[in-house]
Each structure stands twice: as structure tokens, then as C-alpha cells.
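Asker: First the structure, then my questions, so here it is.
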Amino acid sequence: MSGESGQPEAGPSHAGLDWPNPERNRAGVPGGVIRRAGSQGPRSWIQKVLEQIMDSPRQCVTPSEVVPVTVLAVQRYLLEDEPRDTVPKPPLYCYDVTISDGVYQEKCYLDPSLNSLVYQNILKVGIQMRISRVSCLYNEKRIGQGILCIDNVHCGETSDSISLETPFRNRAHQEKPERPLRGGKSHYLALWNNEDPYGDIWLTDKQPEEHNFSDTKIISLSHLEMTWTNRRNFPALLVRILHKSKLRYYGKPDKKMIEPYQTFLEVADSSGTVSVIMWNALCPEWYKSLRVGLVLLLQDYSVKKSYPFRIQPVPVDPQIKLISTMEICLNLRDPPTNIIIIPEKQVKPEWRLPKLNHRFTTRSELDDMPENCICDVIGLLVFVGRVQRSKKKENREDFWSYRWIHIADGTSEQPFIVELFSTSQPEIFENIYPMAYFVCTQLKVVRNDNQVPKLLYLTTTNESGVFITGHRGQPYTYDAKVKNFIQWIRTKSDSGEQKNMVIGGYYPYPPVPETFSKYSSSIKVESLLTAISEVRKEIEDLQYREQKRIAIQGIITAIKYIPHSSATESASASETLRNANRPSTSQAARVEIQERNGKRHQDDEPVNSQYFQTTSTNLSLSNKIRILQGPHANPVAVPQPGASVQTKGIKPGMPSIFNRRANINANLQGKARKTISDRWESQLWREKKFGLIDHLHYSRVYPESIPRKFMFEHRKFLSDQYNSQPAKYVPPEGRPPKLDDFKSARSLGHFEVTILGLNHEIAIDVAFLPMYCPEDIRTSQIDTLLTSMNYSCAYPQDTTGNDRLPGPRAVAGDIIKAATELDRVHIVGILDICNLGNNKVEVYLHKIYSPENTS
């Protein structure tokens, strides 16, 4: 897709031009006065634009030639207020965009009027774009650095061939550490959140060093608590790290802090535990080198009264005194703190430093754990959702990054469901995939037993940490529950487990309650209901991977079933490579389903009542379709593409509506098939659809919305698809497959649902993506559309024996029949909306409340 934008006629500032000299030796130079280039060597478009700006007195020009350039980096930073700003502005994040014309690279400043292209992930790395207006501005805090400003741009498609070998025209742009083009900040931020350390200012090479304690005076924490108010100089502290928080970025435009970071450490000695706050420039120097369990010697610190509203984490040992009256502060200066990591081999027993006590919980124990209880878990990742974002505060530019994961530990049929927020460990958060052994600490239990389905999941806290590699040698490996998990893993085979692994896609968790009144009391928003006339703005205001849940009122007037297309049911990438000369299993399954379902070619007319009666009759109560309802339901049973899917009660060879249709259409064999579809539309819709003032079309299902069967050999590609867009271009490994090459973990296809506003003036088309499984006696009866449109979990299991599921067409018939029963009924629809980037938005119907369950 492409995006086009451009607001200002001139750049943000105008100043005399004094560009660094871009010599034509493909090496770049550090500075000087620009010179006209000779005719030798390849001609650089960037060079020509700079020469054109030099000749323009307004310093804002339209290039004489507009050619595509490649985007190699999009980097974000906070720009402080200008001196003329008397009223502090909200955070204004700026973007530097590195482009290449094939001859040179150039780091450019993106005019803030174009920031929305980054917010929507339209301007991103790897694409070609055409810059149609540029200007010049200077960083007045640095000598002789003229900056090329992008004022108008047209974003194109992803480039097929990208080279990273072209040099920077200006050598200053490749100096380390990287610095933003404007302002006084020394570093870039992560592109999509403020919690992750990003860039080369974050050091990782701090090593333990032996220390001679003969001349070191050490004070205990309890003694320091009693005497700190009467001291000017504090003796050293010898402590062990028990908890480490994620980073907090507190930068604001009106604050002049160079590196405004903060992190908390909970440390302890034999006398107590206390909070340690690491400030500012110490965070980039030390944060990534410090880990839970290390022993530290702290010298030249400061002490202050503790912040009264901060809640300290639960102590790892309840016998240790919790010191909450003071805090230890570590700074680069005033005074300059000295931190030493003590090697574990030098730690003496007489120091009596506390050991780490993990609180590992098994999945079978989770059902009985109270809300807000803190625990650690270990298990096998069986589902890894896409990275999503939620806004921290309305009308702000700050977001949380999170993803949903499922962890199995062998103690229950149910997995742990974990809401995993970024823990300032991007090297792990962005590289998790199914089949990995996963440890997460300091998780909090979230539960609600008073709603249907019951709510039970875990969420990360400020002190949570994740581990995915390097488990050997970690203190938790000696825990009995960890050893039991390792024993369980040894009984599993990789090939047997892989077929049940799922990655990515739309994941509508947590489920909403069974009544609208409970839903109303469970959410915290200013306006409970969104007018259907406001839905378009709600959707357009979403930023990249931002997911929201809104409620609208309306009337369901039409529904249409869309089976899996050939694209979404194609063979997996590895099967395509291995079985190029023979039909794939999924292809065989498609043929079987098409034959069973009668190759319907003439489905534009509404489904008639005979179809509903036949479908309803053939679905016995004991094998009714059930939509999975939250964590207390059985794992989803997804029929394998090659397996026989048969409606109970229909014997092979028995005439059915499907077989009758197949016979009717047999003479059409060899002709192009239309997409099979079943639909219904109400008389009200026929009367109103041509007189609407607006009809919103948001029912398209994109490949990114489909959860996929995980293939270990393509883990890097699949992980990249469901991670956030990177800030810097990374070349793919070999020839990457396409997302549609991987099998869908859903077996039913989807529905297009039309909801007409209560005033009959505006309608919206949305998608509904159910997944079904055999009846679960632990969940309530699900016989109507009202209860089936709820949370569907991507956790597939094989069907065995007599547990075969009815075919997708039978399920679709049941759902469409339920829709007809809502004709002219006022409902409340819960919509999940998410911006997928690049002008793609998903709008999915999560649940509908009828008048019976709105009270």
C-alpha cells in the first residue's frame, strides 16, 4: 500500500547553508563547504538535491527529479522544547529517516507533519519512497551540521533488492554511538515503546571483579536505616539483587535531562531488604549487565526518604525485614557511585546473604490460587501471539507493548495464559516462538470467578523477568517443579509437539462477561458506548498494532460465510519445498471438503430454511459445536486438513444437502469455481441498504490476522511477521516464504456480519472469526450466535476416535441460523479493532449482547 502526505510549504527553520563536503569517492567526508561534483562515477540523487537546495534562497524546494529511494532506518527520539516555547508541549517524538539512493546513504529529519506515516507503519524500513519536497535546517547545538528535511513524501511498496553497502555521504552519520540529528539528546528510543533499551549506548560488558575487602568498611542495611539521617558519608553496602524492574523513561520536552532513565533494584543483606534507584546515565552503563542474583558492592551512594506511594514487591524470603523508610540512590555524579559486581566464588557464607527463592507454580495449582498472588512459571511455549500495543494515556504518544502466550507444563490439559508485557528485554521479547522452554518470574494472577466464562490468566509485573535460553546454571534449575518439567519434556517428541504449535494472528483475549452490565462494570473508559457514526474516527485514530475494544449498538441485518480460500489453506512452506511434485495434504483436504460440500457455485441467493433444518437435524446434541470459552474450556480441537471431517448422523454415501448440490453442479466440473459462500440478509437490509449516508467496510481478513501452524525450520520468518516493525532494515535470510504459505490454525473460515445503526443511516461490515471444538461439559450451552461470538483460543489438538467434528459448513449453518433469529433485534456488539500497519485494519466482532443479557 502507499501513503502520501505533505503539509508545510517550508521547513521548520531557515538558516544559511554550510553543508559538509560530499566527495565523489564513495567514502564521504566529515565536513567543509559543498563543491560541485565532477562527471566521474555514479550520479547521486541525494547529492543533486543538496546542490539544488544550495541554489535556492528559500531552502525549501521541489527536487528537479523525483526518484525512488530506499528506507534503511526509522529512528525515534524526544525533542526538547525550543527556548521560545513558554507553555510545555506534550511529548513530541521526532523521527530520523535514513535513506539510500544506491550511491550514498543520508540520515534525514522527518517533518513532524509526516509523523502519522510512521504512526500507521506506512513509512517503514525496506520500502521505496519518493521525496517530492525537501528543505534545510541546522542543529544549532552542533557545529556545521546542515540537515536534510523531508517535507513531502509518497511511500511505495517493499523493495525486492536492498544493499547496505552504500556509504554515508556525511561521515558524522555513521559515528558511534549514534546521535539524533536534532536537539541535545544523546540517544534514540525504541521505535514502538519507551521501556526497551535501544541503540549502542546500552553496554553489556560489565564483568564481576574480585575485590580486596581488607580496607572496605561495610554497613548493614538495618544499621543504615537507623543512622542515615545523622550521616554525611555512608560506608559500603554488600547486597544481593533480589528483583530488578523494567526501565522507566521519564523524558519530557521541557526537561533537559540527557538520558532520563530510572530503574529499581530490590537488594538485601542478612538484616533486611531495601529499594535501590538507579538514575539517568548509569542506566545505559549498567542496566543490561545487572541481573537477579548478582552480589554488588555499592560505594558513594546517597540515601533519601522513600517515596510513600511506591509498592515494593513481595520479599523472596518472608523472614527478611522489609525496609520501607529509605531508598538508596545511585547516580553518575553528586556523588559518582561506584558499583562492583562480586564474583560468586568470592561470596563467603559468613556474609549470610539471602538466597533466591523462586515461587514456581504448576498449571494444576493455578486454579486454586487467589487473585493478585505472585508466582513464577516454567513451561513449553505452545502459542505465541503477535506483538500489540495499548495506549498509556489518551491523547498521548506513549504505548505499552505486549503479547499473549500459552505455556504448557504437563500438569494440566490447560496451558498457562500469560499477558506478557515488554520487560525491557527486547532480545527475548522479540525472539520467542513456540517449542521454546520458557521461564517467567514475578507474574500476577488475574481471575474473576463471577463471570462466564471464568477469567483466569497471568500478567507481568514491574519486576517480571523472562528467560528463554541459557537456563543451565540458573538458580531455578534446582527447583523440584523445574526438575519435574524437565522430566516431562523428555517424554515428548519434537515432531509430535510441533503440529499443535500456533503462532500469531487475532487473539481476542480476555473474554468479555456474559452480560452487558458486567461488561460495563469491568472496563474503565469515559464513554461506554461508541456511536456508529464515530467508529470510523476510532479506527482511523489507531496507531500501528494498537488494539482497542469498543461497544456499539445496532441491528444485525446480514451475515455471509466465507470458507478458507486456497491461499489460507495452502500447504506449509516446508511442505511446498519438500512435496513440490505431489498434492499437499491441505490440497487433498480442500478437494474432499469441496466434494462433501457440493462445490456450491450458485450461492449468491440467501440460504433457505431447508438448509437450516437439515443442518440442525444432523447436529446431535451430544456433538454440538462449541466455541471455546476462555481458560476453563478444553483446548481447541482443530481437524487436521487431511482428516475426514463428517457431520454426525450422515453416513458415507447417505444423500444429504451437500451431496445433492454436488450432483446438481457435477456438470460444471472443469470450470473456474466461485468462492463458496452461505449468506442471509434481512428484509430490513433490503429496504435500507441503498439509502444509507455511510457504509463502513471493515470485514476483510488479512493474512496477518490468521493464526498459523508453527514450523520450526521457519521460526525466524514467522517470528518476524508477528513482531513489531524493526527500526533498522535487516536483510532476510535467503528467499523468504509468504505468510499464506503456512497452514491456518483455524478450520472454519470467517463470517462477514453487517450491523445497521439504530437510526438506519449508517452500517458497518465487520468480520467474525470463530474456532470450534467438541462440547465441553464445563462450559455453558452454546446454541446461539449470542453466546458463540466470544473468545476463541488458538490452541489446537488432534481429534481421535469418535471425537470427529461436524464439517465447517454445518457449523456455519448453525451460526447463520442464529443470526436470522436476531432479525430486527437491537443488540450491543463488542468490536476488537487493531491497526495492522500499511493501511490495513482489522475489525472483528468479539461478542453480541441481546436485550436479554444487556441488563
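For all residues, glycine too, the Cβ spot is worked out from N, Cα and C.
Keep in mind that this structure shows the original residues, not the substituted ones.
Copied straight from Swiss-Prot:
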MUTAGEN   R240 to E  Decreased binding to single-stranded DNA; when associated with E-248; 252-E--E-256; A-279; E-304; E-310 and A-327
MUTAGEN   R248 to E  Decreased binding to single-stranded DNA; when associated with E-240; 252-E--E-256; A-279; E-304; E-310 and A-327
MUTAGEN   W279 to A  Decreased binding to single-stranded DNA; when associated with E-240; E-248; 252-E--E-256; E-304; E-310 and A-327
MUTAGEN   K304 to E  Decreased binding to single-stranded DNA; when associated with E-240; E-248; 252-E--E-256; A-279; E-310 and A-327
MUTAGEN   R310 to E  Decreased binding to single-stranded DNA; when associated with E-240; E-248; 252-E--E-256; A-279; E-304 and A-327
MUTAGEN   E327 to A  Decreased binding to single-stranded DNA; when associated with E-240; E-248; 252-E--E-256; A-279; E-304 and E-310
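Locate each feature and note its surroundings.
Answerer: All protein chains included, R240 (mutagenesis position) registers 23 other Cβ atoms within 10 Å of its own Cβ. Reduced to three states, the DSSP call for R240 (mutagenesis position) is strand.
Counting every protein chain shown, 16 other Cβ atoms lie within 10 Å of the Cβ of R248 (mutagenesis position).
For the recorded site, W279 (mutagenesis position), the DSSP three-state label reads strand. Long-range neighbours of W279 (mutagenesis position) (same chain, six or more residues apart, CB within less than 8 Å of its CB): Y261, Q262, C329, L330, N331, L332.
Less than 8 angstroms from the CB of K304 (mutagenesis position) sit M326, E327, C329, each of them six or more residues away in the same chain. Secondary structure at K304 (mutagenesis position), as computed by DSSP, is strand.
R310 (mutagenesis position): 12 other CB atoms within 10 A of its CB, across all protein chains.
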Asker: Fill in the CA-CA distance, R240 (mutagenesis position) to R248 (mutagenesis position), as an integer in Å.
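Answerer: Here the two Cα atoms are 22 Å apart.
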Asker: DSSP on E327 (mutagenesis position), three-state: which is it?
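Answerer: The three-state answer is strand.
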Asker: Indicate whether R248 (mutagenesis position) is helix, strand or coil by DSSP.
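Answerer: The three-state answer is strand.
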Asker: Measuring Cα to Cα, how far is R248 (mutagenesis position) from R310 (mutagenesis position) in Å?
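Answerer: So the Cα of R310 (mutagenesis position) lies 14 Å away from that of R248 (mutagenesis position).
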